[in-house]
Amino acid sequence: MAATALSMSILRAPPPCFSSPLRLRVAVAKPLAAPMRRQLLRAQATYNVKLITPEGEVELQVPDDVYILDFAEEEGIDLPFSCRAGSCSSCAGKVVSGSVDQSDQSFLNDNQVADGWVLTCAAYPTSDVVIETHKEDDLL
């Protein structure tokens with residue numbers, strides 16, 4: 001009965017105004033919820049990324065907004081890394097086919113990128129891609 005009385009009193013209450021604590025909570029909550037809805041509605045591409053490692057080949061479905069190294073680690077794949085910022089060559093690999101966006105890296109020069117070198121810590125897939133990993137010694 002108390003629950004019914006409480007809900008009935010809420011229904012009979014006058015419409016909330018901006019000075020009402022309830023209205024204030026609603027006004028604050030709406031802007032926080034809106035970005036989450038937009039994020040959930042964002043279309044996201046995923047690409048087949050094949051990593052050719054010394055231990056064998058691994059295929060992953062990597063989202064287009066996640067670094068290849070980060071996703072591989074989440075899946076339990078051990079890849080070399082050091083800086084995680086694209087400013088060294090520890091995670092260097094060689095693109096066999098496909099393409100990546102590695103505009104966040106600062107170590108490789110234009111010729112090395114054109115030759116297919118990739119830093120997996122700063123590379124997003126932009127198509128299905130095959131990458132030979134553990135190639136730092138070949139790069140240097």
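Any Cβ shown, glycine's included, is placed from N, Cα and C.
Every residue here is the original one, so none of the noted swaps is modelled.
Annotated features in Swiss-Prot:
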- Cys83, Cys88, Cys91, Cys121: [2Fe-2S] cluster binding site (BINDING)
- 47-137: domain '2Fe-2S ferredoxin-type' (DOMAIN)
- Asn109 to Asp: Increased affinity for Fd-NADP(+) oxidoreductase and increased electron-transfer activity (MUTAGEN)
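Overlay of Swiss-Prot feature records on the structure.
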residue : record                        : CB count, 10 Å
Cys83   : [2Fe-2S] cluster binding site : 16
Cys88   : [2Fe-2S] cluster binding site : 17
Cys91   : [2Fe-2S] cluster binding site : 28
Asn109  : mutagenesis position          : 10
Cys121  : [2Fe-2S] cluster binding site : 27
* To do: Provide the three-state DSSP residue tally for the domain '2Fe-2S ferredoxin-type' (47-137): helix first, then strand, then coil.
  => 17 helix, 32 strand, 42 coil
* Mean pLDDT for the domain '2Fe-2S ferredoxin-type' (47-137), as a whole number? -> 96
* May I have the list of same-chain residues other than Cys83, Cys88, Cys91, Cys121 whose Cβ is within 8 Å of the Cβ centroid of the recorded [2Fe-2S] cluster site, in sequence order? => Leu69, Phe81, Ser82, Arg84, Ala85, Gly86, Ser87, Ser89, Ser90, Phe107, Leu119, Ala122
